[in-house]
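Copied over from Swiss-Prot, here are the features:
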BINDING   Thr10, Phe11, His15, Pro16, Gly17, His18, Asp95, Tyr123  ATP binding site
MUTAGEN   Cys126 to Ser  2-fold increase in activity with Mg(2+) but loss of activity with Co(2+) as cofactor
MUTAGEN   Cys143 to Ser  Nearly no change in activity with Mg(2+) but loss of activity with Co(2+) as cofactor
Amino acid sequence: MKKRVVTAGTFDILHPGHYEILKFAKSLGDELIVIVARDETVKKLKGRKPIIPEEQRREMVEALKPVDKAILGSLKNKLEPILELKPDIIVLGPDQTTFDEETLKKELAKYNLYPEIVRFRGYKKCPFHSSFDIVKEIIRRFCNKEIKI
């Protein structure tokens, strides 16, 4: 039986850190499904809308080699896609703080789901390993007039 792995994230301004977590997640199983956060959800969590619209982020993530399928998250219940997908493994990113591993296990157990939950510890092999760092660098260069519009 195929081992299904699920991970989730915003994936706004793709960078090597995103690719590394997806490669890691895929290495744990046979099928990788990625849940891409909805624009409205990102705004609630981060206080700002993503730069890239949700459907475009979903398409970009799905185009990446490790990913078998990318879907948009639920606007009602963040656990809904996980309950539908019934993964064997859930991979959490290093900066995902909505759930810690134990809380997520307890929540899913209420629905008789017992996936292995793995925390990806991060990727910092390049200077731009986060979308926020990329945005900060663009602003820095623009303010220093290194970028002309």
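Placement of Cβ uses the backbone N, Cα and C atoms for every residue, glycine included.
Keep in mind the model is a prediction, meaning the values are calculated, not measured.
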Quiz item: To which of the binding-site residues His15, His18 does the lowest count of other Cβ atoms within 10 Å belong?
Solution: His15
Practice problem: Mind checking which of Thr10, Phe11, Pro16, Gly17 has the fewest other CB atoms within 10 A of its CB? They're the binding-site residues. | Solution: Pro16
Quiz item: If you skip the near sequence neighbours and keep only those at least six away, which residues in the chain come within under 8 angstroms of Cys143 (mutagenesis position), Cβ to Cβ?
Solution: none
Quiz item: In terms of DSSP three-state secondary structure, what is the assignment for Phe11 (ATP binding site)?
Solution: coil
Quiz item: For Asp95 (ATP binding site), what is the secondary structure state per DSSP, taken as helix, strand or coil?
Solution: coil
